[in-house]
Amino acid sequence: MMQGNTCHRMSFHPGRGCPRGRGGHGARPSAPSFRPQNLRLLHPQQPPVQYQYEPPSAPSTTFSNSPAPNFLPPRPDFVPFPPPMPPSAQGPLPPCPIRPPFPNHQMRHPFPVPPCFPPMPPPMPCPNNPPVPGAPPGQGTFPFMMPPPSMPHPPPPPVMPQQVNYQYPPGYSHHNFPPPSFNSFQNNPSSFLPSANNSSSPHFRHLPPYPLPKAPSERRSPERLKHYDDHRHRDHSHGRGERHRSLDRRERGRSPDRRRQDSRYRSDYDRGRTPSRHRSYERSRERERERHRHRDNRRSPSLERSYKKEYKRSGRSYGLSVVPEPAGCTPELPGEIIKNTDSWAPPLEIVNHRSPSREKKRARWEEEKDRWSDNQSSGKDKNYTSIKEKEPEETMPDKNEEEEEELLKPVWIRCTHSENYYSSDPMDQVGDSTVVGTSRLRDLYDKFEEELGSRQEKAKAARPPWEPPKTKLDEDLESSSESECESDEDSTCSSSSDSEVFDVIAEIKRKKAHPDRLHDELWYNDPGQMNDGPLCKCSAKARRTGIRHSIYPGEEAIKPCRPMTNNAGRLFHYRITVSPPTNFLTDRPTVIEYDDHEYIFEGFSMFAHAPLTNIPLCKVIRFNIDYTIHFIEEMMPENFCVKGLELFSLFLFRDILELYDWNLKGPLFEDSPPCCPRFHFMPRFVRFLPDGGKEVLSMHQILLYLLRCSKALVPEEEIANMLQWEELEWQKYAEECKGMIVTNPGTKPSSVRIDQLDREQFNPDVITFPIIVHFGIRPAQLSYAGDPQYQKLWKSYVKLRHLLANSPKVKQTDKQKLAQREEALQKIRQKNTMRREVTVELSSQGFWKTGIRSDVCQHAMMLPVLTHHIRYHQCLMHLDKLIGYTFQDRCLLQLAMTHPSHHLNFGMNPDHARNSLSNCGIRQPKYGDRKVHHMHMRKKGINTLINIMSRLGQDDPTPSRINHNERLEFLGDAVVEFLTSVHLYYLFPSLEEGGLATYRTAIVQNQHLAMLAKKLELDRFMLYAHGPDLCRESDLRHAMANCFEALIGAVYLEGSLEEAKQLFGRLLFNDPDLREVWLNYPLHPLQLQEPNTDRQLIETSPVLQKLTEFEEAIGVIFTHVRLLARAFTLRTVGFNHLTLGHNQRMEFLGDSIMQLVATEYLFIHFPDHHEGHLTLLRSSLVNNRTQAKVAEELGMQEYAITNDKTKRPVALRTKTLADLLESFIAALYIDKDLEYVHTFMNVCFFPRLKEFILNQDWNDPKSQLQQCCLTLRTEGKEPDIPLYKTLQTVGPSHARTYTVAVYFKGERIGCGKGPSIQQAEMGAAMDALEKYNFPQMAHQKRFIERKYRQELKEMRWEREHQEREPDETEDIKK
C-alpha cells in the first residue's frame, strides 16, 4: 500500500520539468520545490522554514468543545482530519522510501510558493507493520504525503484549540483558500515565517477568524467577480449530487485492494455528512448563498466543505485551463450564456451513468434557476456599483496583466494513485526515470492497442481496396519527379503554374466517389491531399527544403524514449493554456469519475526533449479571434509512461481527428532508424485541491476510461428496449450523448460529433436505428464562397457600389442595377448546394462511443500550431549561429523572416484542420470580427490610403501590428544604403559623386543582396505561402533580397549600427584582409591633416571666422571647422587648400544619412503605416522643397562660399539650398556622430510631419488629381485620366516659363505656369483641384476636418501669428 501511495508526491530532477529526490534513507533535506527559469518572480518570497514534525502519539480531538452549529455531532466512527499520527520513533521505516535515492542530487530553484503538504499517512495494518496503538479501529490510509524530514526530531508542537469544525495539520497555514479554478496557489510570504504572536511554536501561527481586507492590487476586478458569481450560481447544485451515486459507480475506477471496509472510502453517512433531506443542509445552503459574494473575506475554514464544493469552484463548464481575456476584450461569462439560452439545464454526465436522484435534483435546479434570476435582478446593480466605486482602478490594463501573470504561475501538482500500475522503487528504475510500468500496465497497453489502437486498421483492411482514377496532375507529378527543376529564369518549381493541368472539379468529384464515404456532406482527410487536390504541387527538388515542407534547419533525429518508463530525466514538462477562453469553455466538458471525484479536462501537457527557453508566446487567429497559446513549465505528473502517451496520441490524432499530415518527427527522418517524436502529449484531467494545488489523473486511468467507454452507441440487442423507453428517459440519454464524439471504424471520416439523437420510426414494420444529427460546415471550395460565379458577381457588385458612392449624381437605373446584383448574390447564398451550414443525418448503426467530447478535439487542434511555432523558433537558433548575432527579441527575428504571402493558419494541412474542426470540434463557435484578418494588413484602395495617411505619429515608440517584413525591409534598405555610402565615401576620397553612386548601386541592388542572403541560407528559414507565388527562381531571389534587408534592419533595430556593419562586412568579403580594409576605413582627409582639431586656423581665415557665427546660431561647435567650410563650398569654387574641394561628395553622403535617420523615426513612430505609406511620408520630409525651406530658415545661404568677388547676396535656387543642407548633415556626421544628426532632425524636420499630414502634403497635386479622376470612372469602360498639354513657352533657354493646361473628359479643368514643365503641370493640377468639385476631394477634406478639428484650428492660428510677427516688427521699427 505504501508503494501505491508514492504516486501522490512529486519528485524532482535537476534541469528538468519534473521533481526528483535524491539521497538515502533517514533524515534528508526538505523536498526542493521547482521554479522554471523563464518565469519571473512576481512577489519576493521568503524561503520556507524547514522543520521536522513528529506527530503526536495519540489522536487529538477533531472537534472543539463547542461544536459548530451547522454540523451534526461527530459520529463514533467519524474519520478525523487530519488522521491520527503514530510517533516516528515507534513505527519502522516504510518498506519503500519516500523518494528514490539518486546520487549527485542537485537542488533546483524553488517555486514562488512551496506547496503545503498534509502530514504523512499512517502505515497500513499488515503482518509486518502492526497497527498503531490508540488509533481508532476504522482508521484507513490517507493519500497525502509529507515532505521528507531534514533535521533531528524536535519536540512536537502543541496543538492549539480552535473554534472551527476541523483541526488543520501543521503543514497548512490556517487561511482562507482562494477559488482553485481561477487562481494559482499564491500564499503571503509571511505565512511561512514564524509567528510573533505564537510563543509555543516557531513553525506555525494562528490567523484571526477573518483575514484583513485585501490590498487594492490584490482585489479582483468587477468583471472577474461577476465571472465567479455567475459560474458559482450556474453549478451550485452539482456539488452535492456527486456523492449520492450507486455503489457500483463509486467502486468503478478503483483497484480491489483498496475497496475495503476499513479504508477511507465509506458511505456518506459514515463520513459524518448531514443527510441530504436534513433541514440544516438547506439552512447552510442559504447562508452560503448570501455569503458567497464576499467569499474573499469570509469563507468557512472547513476542509470538508472545501472538498464538497471544489467541483463547483472549478466549474463544470470549464474544460480548459484558461487565462483571462486581455484588456479591451469582453469576457464571455457563464451568466451571460445562461441568460441567452432558451432552456437552462445543467451539464450532463457522460457514458450513460445517471444518478438515481435526477428527478429530485431537477426540481432543485429549477428552484436554483428562479433564485438566481431573483438575486441577479435585486442585488446585482447594488453589488457591482459598490465594487466599482471602491475599486475603480481594477479596470486598468496593468491590473488585468497582473491577474493574468498570477494565473499563469505554476502550481504544485500531484498524481492520483498508481494502483500497482507503476513502480517508483529505485531498484526498478531504468536510466533517469522516476516511474516504471509494471506487468499490469503492460497488459493494459496490450489490451488498449488490441481493442482501440488497431481498430481502424482492421476495419480498413476488411474493406475492399479502392484505387482512385488518376488525373492529369498525378501524371504531371510523376514526370516532374523524374526530371528535376532547373534554376534558370524561366523554370518553375511548381506544376500548378499551368491552369489546364489541374481540374479542381474533377478532383472534387473523385473524392466524392469514395465508396467508404460516411456522408456526402462530411469531408474527410487523406494524406497529402486537400479538399480540392494535392497539398503540395512542388517539384521533387523543391520538396527537399523549406519550412513550408515541414523541414526545419538544424533538426536532428531524437533517440527513442524508453517506452515503459516516464523518462523524467530527459523530458521537460509544460502545461498548455489558451487565452482568451472563448470557444474553449464548453457546457459539456469531458469528465472522468474516479475515487468519488470528478476530474475535468483542462487541456494538454506537453513533454519536450529540450527546454523551451527563449521562445516567445504563440499567437494565432482562429474564429476571427486573436488567441495566445501559453506553455508554462510545471512540475511533472509522474504516473505515466511514454508508450501510454503514444497510444493515446495515435488514438486521438490519427484515428479520431485523422491528422495524417501532422508529422512530429520530420520528413527527413521518416526512412531513418526509429526515432522519437519531438513532443509527447498527455491529456490533463484534474481536480483542484483546497490549498491551490491540482491532482492530475494518472495516465492509466485515462486509458481505462477510454476502454470502458468503448461500446456501441446503440447496441443492436437493446434497440427494441430503447425504443420503448419513456420520453423523459430517452431525452436523458440523448442529452448525455450530445456533444460526444462517436466513431465508425473504416469510414471516411471515421468520427463525428453528435448534436442530436432522434429515435423516430418512419416505417412501423421495420425497426431502424436512431438517427445521429450533425450540424457541419461545408468547405469553402464547395460553398458560395468558392463559387466562381459568385466571386465574379461579388466583385462587380462591390465595384458598382464604390462607383455610385463617388459619383456626383446617381441615376435611378444605376440604383436598380445595384439592387439586382445584391438580390442575385442573396439567391446564390440561399441555395442548398451553396450554403455553408449543412445538416447531416446518419444511422447510429456501427457507431461506437469514444468517451471524449468536443472540448478535447477543440484543444487538440491547437497543438499543431504550437509545435510548428516551437520547432520554427528552435531552428531560428541555428540561424543565430550563421549570422553571428543572437537576437533577444525572437519575435523580431521571426518578423524579418516572414514574407507578406505567409499566413499562419493551422500549422499543418489547413483543409485537414478545418475538416476535423467541423466534424469533431464544438458545434457553434463564437466568431469575432472578420476585420481582424485585414485590419492592419489592408493597404489597397484610396479610402485605406487616406485613412492610414491621416494618422498622426505616436509620441512614444509603439510596436507595429503588421506581421510581415515589409516595414523591416524599408528600414533595412536605408541601413544598407547608409553603410555602403559611408564606407565608399571614406575608402575612395578622390572619387566624385557619380563614381560613388555607381559603386553603391552595384552593392545594394537586389541581385547582389540575394547572393548575400544565399550565404546565410535564408531561403531555408523564410516563411512564405505554400503556393505558386515564389516558385520562379527570379521571384524567390527577389524575396530573399528583401528578407536580407529586413534582417539587417532587425539587427540594427535591436543591436546597433555597429552590429549591422559587422554582419554586412562579413558577408561582403570572405577574405579576412579585404574585410579588414572595408571595416576599418581611414579618416577624412581634413581630419588626417589635423588629427586633433583645426580651430587654430580660425584666427587667420576670414571664411572660418564667419562660420563661427553659424556655429553659435545652431549651438554646435565643430572640432574640425574646415569640414563645415567644405560643406558650404559650392562646386563653382575651384580647388583650394582650405577645403580641399567642394561639397558634392558630402551631398552624396548627407542624402544617405538623412534617409536613414528619417526612416528610423518613421518606422518607430508610425506603427500602422505600411512600406508604401512610410515611403510617401519620407518623400514629403526628405525632398528639395523641405530641405531648402529648413536651410533658408537657418540662414545657410548667407554662409555659402562662392567664387563671387563682389560678395553681393545671391538668391540660391531650391536645389542648391537643398544640397547645402545635405552637405551640412554630412559634415555634422563626420565631425560628431549620428546622434547629433538625430537631434538636428528632431528639431528642424520631424515637427513638420504634423502639418504635412493635416494638409495632405504627402500627396503631390498630380497624383491627387489622378486619384480623384479614377473614382469617377464608368463601369465597363476604360477609366478617364487627366491629360496635360503645353500651351505656351516664353523666355530665353536659360529662363523659360511654361504654361500647361490639364483636361479631363475633353474639358479643360485647370491651368498652371512654371519654370519647368513638371512644375507647370503641378500648378495646373493644383488649379484643377481647387476649381473642379471632385467628390473624393471633398470627402478627404471632410474626413481630415472631422478627425483633427482642434489641431487644424491650432495650426491656422500659428500660421496667422507667424504672418503677423513681421508686420509688428516693421511697425516697431517705424
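Including glycine, each Cβ sits where the backbone N, Cα and C put it.
Substituted residues are absent from this model; it holds the original ones throughout.
Non-local neighbourhood of C536 (mutagenesis position): G528, R543, H549, H1026, each in the same chain, at least six residues away, with C-beta under 8 Å from its C-beta. Quoted from Swiss-Prot, the note on the mutagenesis of C536 to A is: Impairs protein folding and stability; when associated with A-538.
The number of other CB atoms found within 10 A of the CB of H1026 (Zn(2+) 1 binding site), across every protein chain shown, is 19. Following the DSSP three-state reduction, the secondary structure of H1026 (Zn(2+) 1 binding site) is coil. Annotation source Swiss-Prot lists Zn(2+) 1 binding site at C536, C538, H549, H1026, citing experimental evidence.
In Swiss-Prot, a mutagenesis experiment is listed as C538 to A, annotated with the note Impairs protein folding and stability; when associated with A-536. A sphere of 10 angstroms centred on the C-beta of C538 (mutagenesis position) encloses 26 other C-beta atoms.
Annotation of the published mutagenesis C676 to A in Swiss-Prot: Impairs protein folding and stability; the original residue is retained in the structure shown. C676 (mutagenesis position) falls within neither a helix nor a strand when secondary structure is assigned with DSSP, and so counts as coil. Counting every protein chain shown, the Cβ of C676 (mutagenesis position) has 22 other Cβ atoms within 10 Å.
With a 10 A radius on its CB, R914 (mutagenesis position) counts 21 other CB atoms from all the protein chains. Among the sequence features in Swiss-Prot, the mutagenesis site R914 to M is noted as follows: Impairs RNase activity.
Among the mutagenesis experiments that Swiss-Prot reports, V1077 to E is described with the note: Loss of one DGCR8 interaction site; no effect on the second DGCR8 interaction site. For V1077 (mutagenesis position), the number of other Cβ atoms no farther than 10 Å from its own Cβ, over all displayed protein chains, is 15.
Per DSSP, the domain 'RNase III 2' (1107-1233) is made up of 81 helix, 2 strand, 44 coil. What Swiss-Prot lists as domain 'RNase III 2' is 1107-1233.
Within the same chain, residues at least 6 positions away in sequence whose Cβ sits under 8 Å from that of E1147 (Mg(2+) 2 binding site) are E993, D1219, E1222, S1223, A1226. If you look up Swiss-Prot, you'll see E1147, D1219, E1222 marked as Mg(2+) 2 binding site.
For L1194 (mutagenesis position), the number of other Cβ atoms no farther than 10 Å from its own Cβ, over all displayed protein chains, is 19. Per Swiss-Prot, mutagenesis L1194 to R is noted as: Abolishes interaction with DGCR8.
Around V1243 (mutagenesis position), there are no C-beta neighbours below 8 angstroms that are at least 6 residues distant in the chain. Here Swiss-Prot notes a mutagenesis experiment, V1243 to D, with the remark: Abolishes interaction with DGCR8.
According to DSSP, the domain 'DRBM' (1260-1334) comprises 25 helix, 24 strand, 26 coil. Residues annotated as domain 'DRBM' in Swiss-Prot: 1260-1334.
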Minimum Cα separation from R914 (mutagenesis position), reported as the residue among mutagenesis positions C538, C676, V1077, L1194 that achieves it: C538
Separation of alpha carbons, V1077 (mutagenesis position) and C676 (mutagenesis position) (Å): 49
Inter-residue C-alpha distance, L1194 (mutagenesis position) and V1077 (mutagenesis position) (nearest angstrom): 38
Cα-Cα distance linking C538 (mutagenesis position) and V1077 (mutagenesis position), given in Å to the nearest integer: 44
C538 (mutagenesis position) - helix vs strand vs coil (DSSP): strand
Per-region confidence, the domain 'DRBM' (1260-1334) (mean pLDDT, whole number): 85
Mg(2+) 2 site, defined by E1147, D1219, E1222: further same-chain residues with Cβ within 8 Å of the Cβ centre: N1143, Q1144, M1146, F1148, G1150, D1151, A1218, L1220, L1221, S1223, A1226
Additional residues around Zn(2+) 1, ordered along the sequence, whose Cβ is within 8 Å of the centroid of C536, C538, H549, H1026: L535, K537, A542, R543, G546, R548
Other CB atoms, at most 10 A from the CB of D1219 (Mg(2+) 2 binding site): 25
